[in-house]
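Below is one structure; the comments refer to it alone.
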Amino acid sequence: MNTQSKVYRTGEEIYDNLPCDSYFNMNAIRNLGIPTTFPTIGTFTLDSTTLGLQPQGQGPSPQQQQHQQQQQQQQQQHQQNMHHHQHQQQHMQQQQQQQQHQQQHQQQQHQQQQQHQQQQQQQQQHPTIGMFDANEVNDVIQNPPQIGVFQSNSVLTNGAGSGSSIFGSQSSNSSAAAADPSQTTRETGIIEKLLHSYGFIQCCERQARLFFHFSQFSGNIDHLKIGDPVEFEMTYDRRTGKPIASQVSKIAPEVVLSEERVTGTVTTELRTDSANNVLNSSETTGRISYENRGECFFLPYTKDDVEGNVNLRAGDKVSFQIATNQRGNLGACHIRLENPAQPVKYRGVVCSMKESFGFIERADVVKEIFFHFSEAEGNVELRPGDDVEFTIQTRSSASVPPQGREFACNITRLAPGSVIFEDVDSTVYKGQVLKSLDRNNPVRQNNDPLPGRIRYRALDYSEVEVPFGDKDQKGDFTLRHGDWVQFLLATDRRDQLQRATSIALLDETFKVSGEKREQGTIASLKEGFGFLRCVERQARLFFHFTEVLDTSREIDINDEVEFTVIQEPGLAYNNSRLQAIRIKHLPPNSVQFETLVASNIEGCVTREAPKSPIKSQDRVEGGVITYEHADVKKTIMYFLKDCEKPPRIGERVRFDIYMVKRNKECIAVNVQQVSLHQQQQQQQQQLHLNQSNAGANINQNDQLGGLSNGISSSSSNASLQNGYVMHGSPGGSTSSVGSNNPVHLDEFKMENNNHAGSDAGQVYRGFIAVMKENFGFIETLSHDEEVFFHFSNYMGNPNWLELGQEVEYTLARNGNTSVSGNCLPAENVRMLPKNSIPQPAVLETTHNGVVARPLRCINPDQQEYAGLIEILDELRTTVISQHEFGITSLVNKRDLLQKGDLVSFRIDESGRAACVNAVRQKKRATVDSIKGQFGFLNFEVEDGKKLFFHMSEVQGNTVALHPGDTVEFSVVTNQRNGKSSACNVLKINDRPDRLISRLKLNGDDTVPRLILIRAPKGPQGKGFSVLARHPRIPGNLVE
């Protein structure tokens, strides 16, 4: 009994000490029909358990063959008796189905023969090892790797040296795949999530997250936890076709650290060369001894395991953590010298701070350490990014969950730049991006702080890959796989890890990759983003400032850039929009929105261009010019902004043909009248003759329109009057706008002064018609169009300008028409004294009429600028007369006359309406509120909303207007958007002094009133007192 127990313990120890490199499937062994009864230990057999892993060179002994034949005969006889008994029962129950019974009997006999043949094959392939007794145990103990003549590891590793399967030919496909791991590729991963019957694995070698069912895990599922490393095979689900993980098994991590730190003594120090302080190659490891439960253990360590850049000597007291590698070997790591008299000083940088604690990134190891604010020496206030010096203590308390937690103590601040983590090489390398950063999934970047990869050729012409992070680029622009970049190498002093930094994108990328690049200009800028005007796109394109490649250059409007267009990532395709990335600045005049096709083409105007372009189906309609090209008659569109002077129908013009890149349409640019150009040459010749004529009474300044009122006359057929070309003027006569003879104004045909073919210094006059936030429009003397002007071109303070004010200006021949529409902008705008421009005399008769057409500032869609008033008969069915009006015709220049408004007016000598005054119904209401430059009246319009009014519509002193005041006003409805507002707001009386207080009080004096004699106080915010926290005995009142 003692011998057997000794053998049993010895065999158990042998089995525990044998290394296990794989596992076998128990279901496959059960299918082999292994008997469950075995002989006693003294004469036990291993014939069924080992399945014949004996080498083929040794055959079974005669005793083993005889014993094997007896067992087979007993099994066959037992099976035949069982089948014969079943056959008799079926024959008695199924006498009517004799034929079916015979077929079944034949099938059963066939199965018996097959089973008999399989058993014989198994016996031939897997002969028994032999029989052992207790006397042979000593030999087994002396040679533990071999039992008999085969390796003990072979039982678990499928025979090690033999090619036969451990499960025989009858094993299933799944067990055969498990036995031969070379058939499929095994991957490693980390358990990310576990649910009630399934989980998810995060792959280590690639960015993938695979589903797995608990039935695919080989082991106790209760032992599997989140974060455990596992090994698996990737397959595809038959129903959904998605990749899943199968045959999941738990593996040991590469290095397992003990939670607690252990103290010990250095017994063998690292040998270094004292002269050069270089590690001796003969002694690369040292040894540390420590005690555990009365036993002494020795652990190896290397120089990389020592913290603080200190040299350990024999006998030094140290603390360390025990690490277990993948092979199960133990070692010491994170070794720290423990010297209470002179503690080791460590350095680092404060990386994060909370309410009363923070973390320091250590400069000696890649690790962060905890610290409390109270550990800072003196009154030093630490901030993130400060360089500090500290000591390390290990504290153990019940309040700290991890026992033996490390704390930073005695923290002192160092000078900025004292702590250096890495050394940056000055050599500029050129490489190619293998793996770009996935900025749309920051969760995956947290797992790897350096997820990017760049491949470059080293100095020894070897291919090297280096990682990089999200802060290593010169900017946050988008990097793609295959981009060519230049960078610097930064080497971490702590672990000698190299990474790429100062990464800049090379222009070679766009040339090699064939990436489609587009051009445009910056149209507008916001906070952190902006919009581009594209050459080949109609809509503006969104972009982030971070996508600009040149971070040293400021972004300004009208900068010419080159970019790539993509769909905005992170959104569905229906909701996503286009955006520009990888934006590169271009030299000035590099971007051309139009391409010159032909120049100096002559044609004839067949349709005049409208003064305001008409949009129809996303297309702007302009004028039409007909010309001949290669004996083919063609038409081309033109706009007023591209003309020096608006041509009329039938006039001959010369122009250049440009093709717009965004819509591939051709337009006429630089349109000039051929006849006008010749006329200018004739006028210049005539002026030259007049100057040489000694008897001429008109000097050169008079011919250029230098009179005070802007009117000039000459003996030529065409005279200039206020910048207008007057045709048909009587020779030698002088005309004036303010003349009492109205016949002169009817005889002349006034041309548009905005594009007159005169010199750039020609001075024009007009009236302020519209004023916006930083620009406005000037109504010309002919009252038929407006001229755009920016406040920056006004010579004076634009706040002093008023509607209807008389001004003079010059025109910019080639000005910026993108902001002024089709009309050229005005420059050098100056205010004139009142009544500087004479006006026609106004008749005294007052008429009533209806506005048939408002001014173009009220309705920008109409082509005519001037408004129109109709005088109707008593039945309001027949139009008696029509009269145009402008900004100078209005009594109240801020009055917005709309179509259908009733007005009273007079008529001047030219037939235009003057002294126009709107006839509106006056209403009264009280002021509800005033908010800066606008307010609201207690007058309900538009579904109960209060009526809006602007402070500019208030007549009189606007400061005296307060909420509650009674005002008189008129209601105006904007026909474009349907919104109503109040105009001509006039204050009637003030609000009563105690109106609000009287409204709150009840007017009935007979009922009781609630009077407030003391206002309530809020809580102090200091919490309860200390006495309120003391326990008290129920029933006893404490005073």
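Each Cβ is built from the backbone N, Cα and C atoms, and glycine gets one as well.
Where Swiss-Prot documents Tyr198 to Ala as a mutagenesis experiment, the accompanying text is: Decreased association with the 3'-UTR of msl-2 transcripts. Over all protein chains present, the Cβ of Tyr198 (mutagenesis position) has 14 other Cβ atoms lying within 10 Å.
In the three-state DSSP scheme, Gln202 (mutagenesis position) is classed as strand. According to Swiss-Prot, the mutagenesis experiment Gln202 to Ala carries this note: Does not affect association with the 3'-UTR of msl-2 transcripts.
As a published mutagenesis entry, Lys225 to Ala appears in Swiss-Prot alongside the note: Decreased association with the 3'-UTR of msl-2 transcripts. Here the Cβ of Lys225 (mutagenesis position) has 9 other Cβ atoms within 10 Å, regardless of which shown protein chain they belong to.
Counted within 10 Å of its Cβ, the other Cβ atoms near Glu233 (mutagenesis position) come to 19, all protein chains included. Glu233 to Ala appears in Swiss-Prot as a published mutagenesis result, with the remark: Does not affect association with the 3'-UTR of msl-2 transcripts.
In Swiss-Prot, a published mutagenesis experiment is listed as Asp237 to Ala, annotated Decreased association with the 3'-UTR of msl-2 transcripts. According to DSSP, Asp237 (mutagenesis position) sits in a coil region rather than a helix or strand. Sequence-distant neighbours of Asp237 (mutagenesis position): residues of the same chain at least 6 apart with a C-beta under 8 Å from its C-beta are Phe211, Pro243, Ile244.
The domain 'CSD 2' annotation in Swiss-Prot covers 261-337 and is backed by a curator's inference.
Averaged over the domain 'CSD 3' (345-413), the predicted model has a pLDDT of 82. The domain 'CSD 3' annotation in Swiss-Prot covers 345-413 and rests on sequence analysis.
Per-class residue totals from DSSP over the domain 'CSD 6' (593-673), listed helix then strand then coil: 3 helix, 51 strand, 27 coil. Marked as domain 'CSD 6' by Swiss-Prot on the basis of a curator's inference: 593-673.
Cβ neighbours within 10 Å of Glu786 (mutagenesis position), excluding its own Cβ and spanning all shown chains: 26. Where Swiss-Prot documents Glu786 to Ala as a mutagenesis experiment, the accompanying text is: Decreased affinity to RNA.
For the mutagenesis result Arg856 to Ala, the note given in Swiss-Prot is Decreased affinity to RNA. Counting every protein chain shown, 22 other Cβ atoms lie within 10 Å of the Cβ of Arg856 (mutagenesis position).
In Swiss-Prot, a mutagenesis experiment is listed as Gln898 to Ala, annotated with the note Decreased affinity to RNA. Gln898 (mutagenesis position) carries neither a helix nor a strand DSSP state and counts as coil.
Feature annotation from Swiss-Prot assigns domain 'CSD 9' to 922-987.
Recorded residues Tyr198 (mutagenesis position) and Arg856 (mutagenesis position) have their alpha carbons 72 Å apart, per Cα-Cα distance. Here is what falls inside 10 Å of the CA of Arg856 (mutagenesis position) among the mutagenesis positions Gln202, Glu233, Glu786: Glu786. Checked against Lys225 (mutagenesis position), the mutagenesis positions Gln202, Glu233, Glu786, Gln898 differ in C-alpha distance, with Gln202 being the nearest. The number of other Cβ atoms within 10 Å of the Cβ belonging to Gln202 (mutagenesis position), over all protein chains shown, comes to 16. Across the domain 'CSD 9' (922-987), DSSP helix (H, G, I), strand (E, B) and coil residues number 3 helix, 41 strand, 22 coil. When the Cα of Gln898 (mutagenesis position) is compared against those of the mutagenesis positions Gln202, Glu233, Glu786, the shortest separation belongs to Glu786. Mapped onto DSSP helix, strand and coil, the domain 'CSD 3' (345-413) counts 3 helix, 38 strand, 28 coil.
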